[in-house]
Amino acid sequence: MVVAGIDPGITHLGLGVVAVEGKGALKARLLHGEVVKTSPQEPAKERVGRIHARVLEVLHRFRPEAVAVEEQFFYRQNELAYKVGWALGAVLVAAFEAGVPVYAYGPMQVKQALAGHGHAAKEEVALMVRGILGLKEAPRPSHLADALAIALTHAFYARMGTAKPL
C-alpha cells in the first residue's frame, strides 16, 4: 500500500510518501519526502497554487492509494487556521484531481497508532517513524516527520479496517 502523508501548512507543508510492506508488524519504505515552502511576501493565490501543483505532481508520480492529512486544532489562532485552510484546500483539490481518497487523523490518533499511547512527545513519534521506515536518523525537519507519521498512521488504521475517508 502506498500512502501520501501531509502535514498542512501555508509556509511549510510536510509531504511524504511511504510504501507499506505486507502484513504483520508495520514496516514501510520511504519513497519521497520534502517540505514545500512558500513565503508570506507572496500573494496568497501563488502560495496556494504552488502547493497544489507540487502535491498534484507527487500524487501523479507515486500514485498512492490514499492521502492522509493531519487534522488541525486551533483554539485562538484564527488567522493561522484561516491560512492553513488555504493549504488544506489545495491538497483536497489535488487529491480530487488525482482521484485519491483523503483521510484525516488528529495528533492523538497519530501518537496512539505509532507510540501506543496518546501522550507521546513529538520526539518519540519521530523515533517510531525512523524505526518503521528503517532510517538511520529520525526524519527532519519536523514538518516532514509529521507528514511521514500521518502516512504511517493511515496504514495502521487501514489495516484495522477503521479508516474512513473525508
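Every residue gets a Cβ built from N, Cα and C, even glycine.
Now, the feature entries from Swiss-Prot:
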type	residues	note
BINDING	Asp7, His143	Mg(2+) 1 binding site
BINDING	Ile10, Thr11, Pro40, Arg47, Phe73, Phe74, Arg76, Gln77, Leu80, Lys83, Met108, Arg140	DNA binding site
MUTAGEN	Glu70 to Gln	Loss of HJ resolution
BINDING	Glu70	Mg(2+) 2 binding site
MUTAGEN	Phe73 to Ala	About 50% HJ resolution activity
MUTAGEN	Phe74 to Ala	Slightly reduced HJ resolution activity, altered sequence specificity
MUTAGEN	Arg76 to Ala	Reduced HJ resolution
MUTAGEN	His143 to Ala	About wild-type HJ resolution
ACT_SITE	Asp146	active site
For Met108 (DNA binding site), the closest of the recorded positions by C-alpha position, picking from Asp7, Glu70, His143, Asp146, is Glu70
Given the recorded positions Pro40, Glu70, Leu80, His143, Asp146, which lie close to Asp7 (Mg(2+) 1 binding site), meaning Cα to Cα within 10 A? Glu70, His143, Asp146
Looking at the recorded positions Pro40, Leu80, His143, Asp146, whose Cα is closest in space to that of Glu70 (mutagenesis position)? Asp146
Using a Cβ-Cβ cut-off under 8 angstroms and a sequence gap of six or more, which residues of the chain neighbour Pro40 (DNA binding site)? Thr11
Which listed residue (Ile10, Leu80, Met108) has most other Cβ within 10 Å, given these are binding-site residues: Ile10
Would you kindly give the Cα-Cα distance separating Ile10 (DNA binding site) and Asp146 (active site), rounded to the nearest Å? 15
Starting from the Cβ of Asp146 (active site), draw a 10 Å sphere and report how many other Cβ atoms land inside it. 25
Could you state the CA-to-CA distance between His143 (mutagenesis position) and Ile10 (DNA binding site) to the nearest Å? 12
Counting every protein chain present, what is the number of Cβ atoms, excluding its own, within 10 Å of the Cβ of Asp7 (Mg(2+) 1 binding site)? 24
